[in-house]
Every structure is written in C-alpha cells, then in structure tokens.
Amino acid sequence: SLDTTGNVDLTSANVKAGSLDLNAGNKLILDTATQTTHQVSRDGATSDKTTLGPAANLNVAGDASIKTGGDFQQNAGNLNVGGNLNANIGGNWNLGVQQTGEHKVVQRANGVSDTDLNSATGSTVNVGGKSAIGVGGDLTAQGARLDFGQGGTVAAKGNVTFGAASTTSTINANSSGDQGNRSYAETRHGADQALTGTTVKGGDTLNVVSGKDINVIGSTIDLKKGDANLLAAGDVNVGAATETHVYNSRETHSRSGVVSGTKIASSQDATSTVANGSLISADGVSIGSGKDINVQGSTVVGTHDVALNAAHDVNITTSQDTSQSSTTYQEQHSGLMSGGGLSFSVGNSKLAQQNQSSSVTNNASTVGSVDGNLTVNAGNTLHVKGSDLVAGKDVTGTAANIVVDSATDTTHQAQQQQTSKSGLTVGLSGSVGDAINNAISETQAARESAKDSNGRASALHSIAAAGDVAFGGLGAKALLDGAKGPQAPSIGVQVSVGSSHSSMQSSEDQTIQRGSSINAGGNAKLIATGNGTPKDGNITIAGSNVNAANVALVANNQVNLVNTTDTDKTQSSNSSSGSSVGVSIGTNGIGVSASMQRAHGDGNSDAAIQNNTHINASQTATIVSGGDTNVIGANVNANKVVADVGGNLNVASVQDTTVSAAHQSSAGGGFTISQTGGGASFSAQNGHADGNYAGVKEQAGIQAGSGGFDVTVKGNTDLKGAYIGSTADASKNSLTTGTLTTSDIENHSHYSANSAGFSAGASVGVSTKAVGPSSVSGSGGVTPMVFQNDSGDQSATTKSAVSVGAINITKPGEQTQDVANLNRDATNLNGTVSKTPDVQKMLSQQADTMNAAQAAGQTVSQGIGLYADGKRKDAIDAAKAAYERGDLVAMQSYIDQAKSWDEGGASRAGLQATGGALIGGLGGGSVLTAIGGAAGAGTSSLLAGQAEKISKSVGDMTGSSLVGNIAANVAATVGGALVGGSAGAAMASNVELYNAGNDPQKTDDRATIAGLQGLLSRTAAMASDAKAGVWNGMVNVAGVIVNIPNGGPFASPGDPGYVSLDGLKKPYKSGTSIGPDTEFLTPILATLGLGGKAAVGTDAGITSADVATVGNGALKNASGDLSAAANSARNQPYGQGASASQSPGTQGASSGSNISASNGSSSPTTIVASNPVDLNAFDRLNVVDPAVGKFRPGEAGAAAELENYLGGTLQRAPQGSSVDFVFSSGPNNGKTVDFMLTPDTVAQAAKINQFFDKNLNNFMNTLSDHAAAADFVPLDSRFLSEANKTLLVKAIGNLPQKLQAKIILIK
C-alpha cells in the first residue's frame, strides 16, 4: 500500500508487489529513462546514440488498485497485474513512447554521410483478471500494448484515443570526385516515417466508454472472445494513421576526352504517404455514438452480430495513399560524336527530359459480421463510400438518407522532352554517298516500324533499303571502273554546319471510381426514413453493388440507382525544326547545300467509362419509394421484382463516350549546287485524325426471373434504351403505371485518319542525289505520297422493351404513345459498336507508311527501269547478231522485244504495273490501292511517249527542258490519279520520273531500234527483189548470173530455164520470157506467199503490202529459211553501168571493196549493194538529222553502204548545212553527200511509189538542186517499182551531164 499527497515517480524503477493499493495525491510517473552518449572515432566520425535506461516496471502478482489525483504518465513503462485492476485516474492517462536511435556523421575523402535512425519503444499494460479503469481526463495510448485478460471497462470523461507512435529516420549523403577526365557529384536525402500502432487485446468483453470521442487510429482492438463495445458521447472515429516517405537525389557526371566530352545531370523527388488502417475484431462489435461514427480505411468485423448506432451520421469511407514524383534528366555531349550512319559530328547536343506523376489510391473500409447480422443506424445520413458492408445473415441500414457510392482514384502523368543539336557534321555526299546514307536510315526505320507493329511500313522501308544498297553498289562499281560523263555516279565528302531542335509534351489524367458493395447471406434492407424535411428520405446507390437473397430498398422519397463515371483525358503536342548549310567536294567537284525542316502536331482525347449499379437478389428485390425511382445506368436483377413507386419510374441506359482528335504536319526543303549542276527539293505532309464513340456497354433495366415482376408506378414509367424483363410466364408479369413512354438510344462509332503529302524537286545539270525528285539529272517532278485513309463507321441501337405481361395504364387520357407498338421482346436489345482506336498512334503510323511507300516507290520504279533498260539492250544486241548472220525472222523477234522493253512498251509497263501493285498494296493497305498503284504505274509506262511529247512541247514553248520534264511528270501524275487514285498518282509519278525520266540511253536505243527495223525492211525487200526478179529492169539480162543457194546449176541466157527457191530449175514455157519487162513466174510468187499468179509485168510489181509482209518476217524459202533468200540477194552483182561483175562475196574476194565514182564521167555511177550493212558504221551514222530534228535510219543505212563502196568515213553535216553528210576521211575527204529516195519505213517506200509519176517533175527539180549543192547525190532506187525505176532512169538521162556525174544509183 502506498499513499502520498504528491507525486509517485517510478522512473526506471523496478517495483514488485503481491498486491497493490497505490494512492498518489498528484501524478503517477512510470517512465523508462533514456541516456545519450557522444562518440568520435579515429577517422573523425561522430555518433550520438540514445538508448533506454533500466526499464520502469510495476509488477503486481495479485490485484491492484491505482488511484491518482493527477495524471498517470507512462512512457515506455510496463504495468503488469496478475489479478484484477481497478484504476481511478484523476487526470489524464498518457501511455507514450521513448524514442531511441543514433545520429551518425561520417566524413570521407569524397563526401559526407549523415544518418539519423530512430525507433520507438511503447508502454505496456497487462492485466490477468478483469479491469475497471476510470479516467477523469483523456486516455491516450500511442504505440502501446494493452492486454485486458478477462476484459472489463475502460471509461474516460474525456477522449479515449488508441493511436500510433511515429518516428522518422533520415539519411543525407553527398559525395564527389574528380579523376582528371572524369568527375561526379551526388546528393541524396531520404526521410522515412515509421508508425507503431496501439494494440488492445482481451480474453472477454471489453467496454470502451468516453464522455467525448473515441479514436482508434492506426491501431487494433482484437478480442479472443466476447464483445467489443465502444460508446462515446461524441464521435467514434476508427481511422488510419498516415506515414510519409520522402526521397530526393541529385547527380551530375562528366567525362572529357581528347575529342569529346559528356555531361549528365539527373534529379528525382518523390513523396508518398501510406495509410495504415485500424482493426476492431471480436465475437460481436457494438459501436454507439452521440454524434457521428466514422470508419475510414479500416475494418470492423465480428464473428456474430455487429451494430453501429449514431445519433447523427455514420460514414464508412476510404483512406488514401498518395504519391508525387518528379524526375529530370539532362545529357549534353560536346566535341566528336556520331552524326548518324557513317557520318560524325563536332559540336554540341542536348537532351532534357522531365517527368511528373501523382496518384491517389483509396483503401476501402470493411464493416461486417462473419455469421451474424450487421445493423447500421444513423439519425441523419448513412454514407458508405468506396467500402464494403458484409454479413453472413442480414444487413440492415436505417437513416434519414442513405448514400452508397464510390471513391475516386486519380492518376496524373506528364512528360516533357527537349532535344537540340548544333555543330559541324562530316559525312558522305554525291549520289553514291546519298544512297549509302539512305540505306542506313531506311534500315533503321524498318526496325522502328517493326517495333511499332507497323508491318507494312517495315516491309516498305526494307524494300527501300535494299534498293539503296543495290544502287549504291552499282554506283561504287561504276566509279571503280572509271565511269565518266554526265551520267556517271558521284561520291564525295560533305561538311555541314547546322542545328536542330525538338520538343514533346504529353499528359494523362485518369479517374477511376471504386464502388461500394453490400453483401448479405440473408436479407439486405436499406431504409431511408427522412427527417421531416421535404425531398428528404432518399436512397442513392451509385456505381455500387448490393447482393443478397432478398433486397429491400425503402425510401420516404426517392430511390436513385445510378452509375458513376471513370474518365481518361490525354493531351500531347510536339514540334521540331532544323537547318543546315554545307560544302562538299568529290568526283563532281565542289558544291554547296542548304536545308531546313519544321514539324508540329498535337493530340487530345477525352473518354468517359460508365460503371453501372447492380442490385442482385437471388429471391426477391423490393423497391418502395414515396417519390421517384430512378434506375439510370443500373440493373435490378432478382427472381422476383416488386416495385411500388409513388412518383415516376425512370429507367435509362448510359453511354460510354470517347472524343479524340490529332493533327500532324511537317515540311522541309533544301538545295544543292555543284560545279556540274544543282538541284532543289521540297516535301510536305499533313495528317488529321478524329474519333467519336458513344455506346452503351451495359444496358440498364429491371430483370426478373421465374417469379416475374409486379411494378406499380403512380406517375410515368419512362424507358430510355432500357427494359423491364422477365423469364416468367406472362401471367406473373404486371406493370401498372399512370403513363408509359419508351425510346431507343442510338450508339455510334466513327473514326477517320487521313494523311497526305508530296515531294517535289528538280535538278539541272548532273544531280548529286540518289533519292528524291531532285535525284534525276536534268529533270524533276511532283510526287504525291500514297494517301493514307483509315476510317470506320458503325451504328447500332439500344432498344427499349417490356416483357410480355399485363400493362395497366391508369391515366389513359395522358398516354401519348401507343402501347400496342411497344416492343415486348426483352432479349438481345443492346446493339453494340466497337470503340475507336488510338487515332494519334494511327496518324503516326500513317506518316511512317507514307514515307516508306515513297522511298520504296522510287526504288521499285527505278529498279524496274534499270532492269528493263538492260533487257532492251540485250534485245538490240541480239537483233544485231541476227542481222549479221542473216536470220531476219529472229531479227524481227528481237526488235519486237526491244520495243516491248522500251519506254511505252508492254513488257516494261507490265513489270511496272506489278511493282505499282506491290507499293500501292503495302502503302495503301488494301486491294483497291494495289489495283490503283498497278493502274497508275502501268498507264504511266505505256503513255511514256505522250509524256515525252508534252515535255518537248512545253520545253519548246518555255525554252527550258527542265520545265518540260516537270510538266510531263505532272501530267503523268494527273493521269495516274484518274485511273488509280492516290496510289495511282504516286506510282505514275514515280514511273515517269525515276523510270522514263531516268533513262539516258532511251534516245540512242530508240534510234538503233528504228534503224534496225529499217535495215530489216530493206534487207527483206532486197531478198524479195532477188526472188521476184525486181533486178531485171536495172541490169542487162546478159549480165545476170544468179547463184543458187544450194549450189545447184546456174541459169543463164543460154539455159532458158529459171530458178525457184527450192533450188530446182523449172521448165521453160511458151510465152514466158526473162527480160527487162517481166518478173519470175508463178512458183516464185507462190513461194513469196503472193498466190498463184501468172507471169506479170513490171507495172504490176510487188505491192507495198507484199513488201510489208516480207518485212514482218513472212518471206521464207521452201525450207522456211529467210536468211538463205537474204544471202542470195546480197550476192547480186555490183559495179558501174551495165557491165557489173559477180559479187566479191561469190568469188572469195573481200566484200565491200571500194569503187571509184565517175569523177567527171558523163553518166551516173551505179552501185549494186549486195553486202549487209556494217552495223558499227550504221550506229555511228544514225544520229539526229539537224535539218528535221529526227533520226533518219534510211539515210544512215545508205550512208553506211556508201562508205563500204566508196571508202572513207562520213559524218552528219552540221546544222544549217544544205547537205546530209560530209566525208571526213578517205579518197573523197571533204566532199559532201546529199541523199534522196532513202525511206525509213516500208510504208514510206510504198507512198513514194504510189505518187512517183505524178511528182516526177518536182522530184527532178529537187534532184537538180541537190546535185548543184552537193558533190554526190546517191539515189536508193531499190524501193522503187520497175515502172518507177524506168521513169527515174529516163529522167536522169535528161539532166545536164555535169549533174548526172554527181548521181549515184544504189540498186
């Protein structure tokens, strides 16, 4: 027994007693003292350590009675009572903690570490028996452990608080170092709060009574058996204690080398709070409050019945965890660095990133009974927010107003990034360098597209990369082989100075509604009684669920079952710009260049996602409202539904919505100027996307099972995209309402993403580029990108219905809709539509695909053009070889192939169409764009000739071939658009520019093809002449000697037989002659395919159609070999006048021996051309005739023959000259030649023959003029009919002898 008038101080005392009767007149102190020591180590580290001294213990083996006139102070002290405890504290009873820890500072060579680590030791009360504790003031326990073995009562006139003790530990550190070329500095700060809650335990019923408030904060009341009863005159607060964690860091790193340096700076600031909720657990729990009961982020649970009764409000809500984070990162490089690909830079680059994020997360409360009932009564409002009420049996909530709704989680994220780069860059230039650079960039782009799941763009980038590798390789090989000239590839080194900047900002804000739930194994009943105020007595359940066997919602006024809404808002923007100027030096000399580009974009999206309320009863759901009942964004599901609505019944579905929009645009251009030429280019892109979605995800309605529905509504029943349904027999369904209105909800989904762009460019002289419109020397164009269009539209209807059953309209005079038209099928009512895709990502992928398609389009068109050029060259070479060996059928076939592979040819166009289909399909993503690409490419290739005409016409008008070429490209683009849309326009432009416009050999090859065709026609006609006897009229019959191809006997004037093509002599028939006025007979003509003609005179001749047939390869001998006939024609006599000798080809002499012109003779010189034309000479001479601006293959062939027989070398006379050719070497050096009668085609020859007699006088006048101006005037008479030849010879005989001496007749 201890009785004092003053204080009893048991600080760090150890008191033991069998029983205790302590009466302190003032304070009772049961503290454990602390002690602090200070230490300094050898290395200078300091330590201040606080520890507990001897523990303060008051140990009573039996019963204890403690009475104080003042406070009972207990800090880390221990009260242990083996029996019963009877305490009467006159003041406050404070059960606190003592804080211990160590503050340590360590100084190192590279920095300082400052740590302060703390912990708390709480007080304890352990009672083996029953407890009867009365406190005249407040009872406050922080971080304490209280164990009331057999329960009892704890009562205070003031507040009773079971709370958490808090300690904070901090770490502060900094370090730095410098190693010459490397340095760093870093600082770190961390502060962590630790909470130690109070724990109250007991073995039997414990009563906690307060004259004011009861607070259980971050603490636990846990009874093994018995009930936990909390009764307060004020509030009862069961809540969470919040601990805070802070982390801050700063770092800088730098590295410097001989040629480069790097600096990195980063920071991180993070703060988070964590709510530690409370727990009250016992067999049964009863909480009573004279004011409010607040359960926040905590759990109140009993094995049996749990009851909460408050005179005012009961709030069962959430606690919240929060976080805020901010990071920065800056990186700066200076000096030598990679410039991308095979280039390097010297300069500065900077990267700055900032990220911010924050969040609020709700922690639900749970109040309930495991196998008993849960009863919650509030005099005013029962509010369940983001929390759960649960009972194994019944849940009953009664209040003036009841709100069961959701708590809102929020997240915010924001990112910013800025980059800049400036300095000098050294890289490859020239066409080969450009191809290499683009191959690298396209390869990287293909990888990025694949990462972005853009397979089409990845494939197109890969095609472009492969093409760039191939073009670069071909160009490099050509350079190694010593290629020269305007079309030769180039390579060089470029040094440029420039800068670039980019920025990006994005943010996303989300709200997520965490609904409440009420779950009962038996009945769930919510009753809103109202408090006598009008419009009071409401039940509102928002975005939450009620589940029970039977659910009853009874409201004095309204029952509101409504949805909640999640939101998601995103915003983004970006911009970039750059410019550079440079100087290059390479195989094309010295050049300068400049470029600039700019881009910007933005995107926004707002989404709303609805969360329906659900009332689920396995048996019966009952709704009774004195006013309206609103089932909006909610569902009532039960086996049987009973509703008695004193106002209106409104049932409506709500739609999820998404509205999004994005924009992106870019533009750029540049120019290059070198010693060999220059070029300029410009490109632009623009994209817009938008999406709009509104759709009912979950239809609202009242759904009954086999029990049916019995709904009575005093006012109007309105269904908006909603239903009252049942699976029961119609006899169990009844709707009685004043009036009934219904309507449907239209759902829709629309999105559209469109991207368009173009590139334009031109070059003069020799281009130094490998990619883009300015890469084609001396040309240019405008190439549209393959238009990107992704869109979708869907619509559907959410219908209203009432299942079959009785519908009773109690106010028929007010009914406006015909109930007979009501939809009675309450199944499959919700027509859904798909949500819109991410339009901003779609826009980004479209831009990528457009760029990839443009790059690949050039590769494919240009590659096919190169392939076709090669095929054309191969066919020309094969045609020449066939001519050399006399195989005219094969020659014609190869000429046809060369034409087919030429610009405008079918083979080239077919292959371009295939390439167009590939690029159009991949670029546009559909069969239609593939068809469009094929149509545009094929049409552009087929109409290459028309484009050339446009180019020449515009070029002539403007005086600029470049303008003409651009006009041709624009025309091709328009034509492609007409036949193939966007893909057609893009591919048509590509084909015109990179195929037809990039074909430097086409003019020469076309001349060669035309010349070969002319040679073929001439040779075939000569073969026809030999077979048909056309020679007879020009050479005396006595001089004709024909070499039979198979070596058979000769036919001569002494042997009046004649020869057919099978090598056999035919018997002479009466009336048939061989002479100047007749041709060979029927067998010969039949062999020509001319039918069974009798002997005919020269006036009939062989028609132009016959010659055309010969020229097309129809002329064959009996064995099918045209070459034999041709060889026979070649072996005709040649010479001067009428005394020709046998061809050298038949006598073993060198073919092509020279003869001398008449040189003053009074008669024309006659040449019988028998040898094939020398193709090398023909190619040299077949150039544009400046007088007419065209190729003249007829003149070229005749000139080659003239060289062969007269010797020397001819060349085209310069523009303005009145003659065709001039000898530049040989015996006639310096003399001029002016040809006549040298048709280029069989059709021209036929026309000459048709009108020769009528135009003879004009012809002879022209002949006289030519003979007066030129030294030689060759006349190719081989294409004239016999009658016209006779007229020509007679007319020449009438000319002055001086002029006749200049004439050379070619036969």
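Numbering starts at 1 and runs along the chain as displayed.
Just so it is clear, glycine is given a Cβ too, placed from its N, Cα and C backbone atoms.
Those substitutions? Not in this structure, it's all original residues.
Here's what Swiss-Prot has on this protein:
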{"type": "ACT_SITE", "residues": "Glu1195", "note": "active site"}
{"type": "ACT_SITE", "residues": "Asp1220", "note": "active site"}
{"type": "ACT_SITE", "residues": "Asp1234", "note": "active site"}
{"type": "ACT_SITE", "residues": "His1266", "note": "active site"}
{"type": "MUTAGEN", "residues": "Glu1195 to Ala", "note": "Protein not toxic in E.coli, CT domain has no tRNase activity, still interacts with cognate CdiI"}
{"type": "MUTAGEN", "residues": "Asp1220 to Ala", "note": "Protein not toxic in E.coli, CT domain has no tRNase activity, still interacts with cognate CdiI"}
{"type": "MUTAGEN", "residues": "Asp1234 to Ala", "note": "Protein not toxic in E.coli, CT domain has no tRNase activity, still interacts with cognate CdiI, CT fragment still binds tRNA"}
{"type": "MUTAGEN", "residues": "His1266 to Ala", "note": "Protein not toxic in E.coli, CT domain has no tRNase activity, still interacts with cognate CdiI"}
{"type": "MUTAGEN", "residues": "Asp1271 to Ala", "note": "CT domain not toxic in E.coli"}
{"type": "MUTAGEN", "residues": "Asp1276 to Ala", "note": "CT domain not toxic in E.coli, CT domain has no tRNase activity"}
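Comparing C-alpha positions, His1266 (mutagenesis position) sits nearest to Asp1234 among the mutagenesis positions Glu1195, Asp1220, Asp1234, Asp1276. Here the CA atom of Asp1220 (mutagenesis position) lies 5 Å from the CA atom of Asp1234 (mutagenesis position). Residue pair Asp1271 (mutagenesis position) / Glu1195 (mutagenesis position) shows a Cα separation of 16 Å. Sequence-distant neighbours of Asp1276 (mutagenesis position) (same chain, 6+ apart, CB under 8 A from its CB) are Gly1194, Ala1198, Phe1235, Met1236, Leu1237, Thr1238, Ile1306. A separation of roughly 9 Å, to the nearest angstrom, links the Cα atoms of Asp1220 (mutagenesis position) and Glu1195 (mutagenesis position). Neighbours of Glu1195 (mutagenesis position), defined as other CB atoms within 10 A of its CB across all chains, total 27. Each of the mutagenesis positions Asp1220, Asp1234, Asp1271 was assessed for Cβ neighbours inside 10 Å, and the highest tally belongs to Asp1220. In this structure, Asp1276 (mutagenesis position) is part of a beta strand by DSSP.
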